[in-house]
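Report on the following structure.
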Amino acid sequence: EDGAALFKSKPCAACHTIDSKMVGPALKEVAAKNAGVKDADKTLAGHIKNGTQGNWGPIPMPPNQVTDAEALTLAQWVLSLK
């Protein structure tokens with residue numbers, strides 16, 4: 001499954017859109033912030049799977065029920081957005 005399909009099939013869109021900030025940051029902003037960062041795909045995959053807090057303000061991102069492979073696919077797709 002590709003990243004766009006996973007984005008639609010998982011609860012990502014409850015808080016994120018590609019272009020605009022909602023509860024969470026716009027995915028294009030995430031891509032821009034992480035452009036050129038070493039191992040950004042692995043770091044982002046960990047945030048997707050395990051949740052994170054404090055990177056984009058006070059609202060935490062909850063853990064998501066995804067496999068390691070799905071998290072990495074989603075992360076690589078997010079980072080590809082321009």
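Each residue, glycine too, has its Cβ placed from N, Cα and C.
Positions annotated as heme c binding site by Swiss-Prot: Cys12, Cys15, His16, Met61. A coil conformation is recorded for His16 (heme c binding site) in the three-state DSSP classification, outside any helix or strand.
Of all the Cβ atoms in the protein chains shown, 16 others lie within 10 Å of the Cβ of Gly46 (variant position). Under its natural variant entries, Swiss-Prot includes Gly46 to Ser with the note: In strain: 181, 217 and 191.
Record note (Swiss-Prot), natural variant His47 to Arg: In strain: 50. The unchanged residue is displayed. In three-state terms derived from DSSP, His47 (variant position) belongs to a helical segment. Listed in sequence order, the residues of the same chain lying 6 or more apart from His47 (variant position) and placing their CB within less than 8 Å of its CB are Asn55, Met61.
Quoted from Swiss-Prot, the note on natural variant Pro63 to Ala is: In strain: 181 and 217. Counting only same-chain residues six or more apart in sequence, the Cβ atoms lying under 8 angstroms from the Cβ of Pro63 (variant position) belong to Lys49, Asn50, Gly51.
The number of other CB atoms found within 10 A of the CB of Gln65 (variant position), across every protein chain shown, is 8. As a natural variant entry, Gln65 to Pro appears in Swiss-Prot alongside the note: In strain: 181, 217 and 204.
Excluding Cys12, Cys15, His16, Met61, which define the heme c site, the same chain contributes Pro11, Ala13, Ala14, Met22, Val23, Gly24 within 8 Å (Cβ to the Cβ centroid), listed in sequence order.
A distance of 15 Å separates the Cα atom of Gln65 (variant position) from that of Cys15 (heme c binding site). With respect to their backbone Cα atoms, Cys15 (heme c binding site) and Gly46 (variant position) stand 17 Å from each other. Across the residues annotated as binding heme c (Cys12, Cys15, His16, Met61), the two Cα atoms farthest apart lie 10 Å from each other.
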